[in-house]
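As given in Swiss-Prot:
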ACT_SITE  Ser221  active site, acyl-ester intermediate
ACT_SITE  Glu353  active site, charge relay system
ACT_SITE  His466  active site, charge relay system
MUTAGEN   Gln186 to Arg  No effect on the hydrolysis of PNPC or PNPA, no activity on cholesteryl oleate. No effect on the hydrolysis of PNPC or PNPA, no activity on cholesteryl oleate; when associated with E-492; or with T-491 and E-492. Increases activity on PNPC compared to activity on PNPA; when associated with I-423; T-491 and E-492
MUTAGEN   Ser491 to Thr  No effect on the hydrolysis of PNPC or PNPA, no activity on cholesteryl oleate; when associated with R-186 and E-492. Increases activity on PNPC compared to activity on PNPA; when associated with R-186; I-423 and E-492
MUTAGEN   Lys492 to Glu  No effect on the hydrolysis of PNPC or PNPA, no activity on cholesteryl oleate; when associated with R-186; or with R-186 and T-491. Increases activity on PNPC compared to activity on PNPA; when associated with R-186; I-423 and T-491
MUTAGEN   Asn506 to Ser  Increases specific activity against PNPC by 6-fold and against PNPA by 8.7-fold, no activity on cholesteryl oleate. Increases specific activity against PNPC by 7.5-fold and against PNPA by 3.6-fold, and increases cholesteryl esterase activity by 2.7 fold; when associated with I-423
Amino acid sequence: MRLYPLVWLFLAACTAWGYPSSPPVVNTVKGKVLGKYVNLEGFAQPVAVFLGIPFAKPPLGSLRFAPPQPAEPWNFVKNTTSYPPMCSQDAVGGQVLSELFTNRKENIPLQFSEDCLYLNVYTPADLTKNSRLPVMVWIHGGGLVVGGASTYDGQVLSAHENVVVVTIQYRLGIWGFFSTGDEHSQGNWGHLDQVAALHWVQDNIANFGGNPGSVTIFGESAGGFSVSALVLSPLAKNLFHRAISESGVVLTSALITTDSKPIANLIATLSGCKTTTSAVMVHCLRQKTEDELLETSLKLNLFKLDLLGNPKESYPFLPTVIDGVVLPKTPEEILAEKSFNTVPYIVGINKQEFGWIIPTLMGYPLSEGKLDQKTAKSLLWKSYPTLKISEKMIPVVAEKYFGGTDDPAKRKDLFQDLVADVMFGVPSVMVSRSHRDAGAPTFMYEFEYRPSFVSAMRPKTVIGDHGDELFSVFGSPFLKDGASEEETNLSKMVMKYWANFARNGNPNGGGLPHWPEYDQKEGYLKIGASTQAAQRLKDKEVAFWSELRAKEAAEEPSHWKHVEL
């Protein structure tokens, strides 16, 4: 009987420490959801976590290759305490990416389904009060073909910075981006899902303690690309108020096309569908089971370098399309016309974007640690679908990047710099300049740090690889073991910059190294073991590639100018 006082003491302590005695239940427009409280070491106030809230109807049957529809209402308390399935994708690729990028200590068991339009919410708010905290909506990466929301646990960012974190899912691969280039299957379904999730945030986030008038969208890689596309999209107007693109912007040409017909025909053919008309293709593909489409997907060899085929007929990505809806015109035209959502914007890259993870996943033969001139040029041509460097320009590019060395090891490093510049560095600076020139507050960063959590297979020389900043942004040192004080402080600093920006459109604040705005002086922040301002990120590279592309366009008028939209 003597236990009773202890039990009461425990319950009293729980309540005193802000740990409510019953789990959180929140009203959404469609029905009530039940979450759970998680306590983070060092924080009295727990974070309420809701996993797998539906923001659209399952995109099945006739809703495959169709815009997302509103979720059906429910009249019970929906249990949202377990991870939703990730969108259909190659399970091996999805698993690898999740294990490489997660900030969790333990890997979560992954499930995949075509029924995947769910989001997760992490809120530090006292749900009995009317809080209006800044909202940060995360769009995951994975080349628009793999990935999921639950890889990224939002509790640390939420607790440390007192913000509501929402992680969203969107259709991927064939399901998300199949486009016949006409009304039968316009494409960009994945982006329409992202817009639908932002509408859900506007309608519901206030009940989770969030302020729908202060929404920051942020994402990495294809997620950063998606953020950049939403900045340009009229559909997303007023659905967010600031944006952060980490290692990916809409000028990354591998992920965008004006002509989706060839890849649509390829998908239909690989699926055993006739390609006589768009309507026939779409009807046939809608009849396929999820597994059959997955089989087709695997045959496409997405995100792989094709060393054998004709580079002009290789499709390693299922890209976003200029559909006249999500993107009314090409990104270049929208940026030039300054007709986009001029919200405050952080754009950044990592020091070695093509350091290890991307070349490894894509199957680049770089493991020997050296490249001769002939192989380097051949790889540039084989990379045409990703880099879009014409055969004629390869000697010019090779001379510019490798001309000064005969050392095959150095040449390999320079080859990796070249690919990183084309895929990430140059497009990021060009987007930032356009944003700045349209009068919107713009901030740039370059991240250079090797997290302690990365794969042991990765060479020690790779510092600031693609995805390395994720461990800082999502507070890995507070969930995983083994981080140094330096790494822990770096994560605190990055979370503070990101959340300051979410709060007021400027990352600066007390105790942080000053981050200059990206203006005509082109000041930016180098983030790493020592964090300091610098100037003119990649300006020489941008000058070289701009001139080269202009020359290319003059000699060979780009076919997209004549494509009927």
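Glycine is no exception: its Cβ is also placed from the backbone N, Cα and C atoms.
Considering only the recorded positions Gln186, Ser221, Ser491, Asn506, the Cβ with the fewest other Cβ atoms within 10 Å is that of Asn506. In terms of Cα spacing, the active-site residues Ser221, Glu353, His466 all stay beyond 10 Å of Ser491 (mutagenesis position). When the recorded positions Ser221, His466, Lys492 are compared by Cα distance to Glu353 (active site, charge relay system), the shortest distance belongs to His466.
Fewest other C-beta atoms within 10 angstroms, among the recorded positions His466, Lys492, are seen around Lys492. Restricting the recorded positions Gln186, Ser221, Lys492, Asn506 to those with a CA within 10 Å of the CA of His466 (active site, charge relay system) leaves Ser221, listed by sequence position. In the three-state DSSP assignment, the secondary structure recorded for Ser491 (mutagenesis position) is helix. Comparing CA positions across the recorded positions Ser221, Lys492, Asn506, the one lying closest to Gln186 (mutagenesis position) turns out to be Ser221. Across the structure, Asn506 (mutagenesis position) and Ser221 (active site, acyl-ester intermediate) place their CA atoms 22 angstrom apart. Other C-beta atoms found within 10 angstroms of the C-beta of Glu353 (active site, charge relay system) number 27, with every protein chain shown included. Spacing of Lys492 (mutagenesis position) relative to Ser221 (active site, acyl-ester intermediate) is 22 Å (Cα to Cα, whole number).
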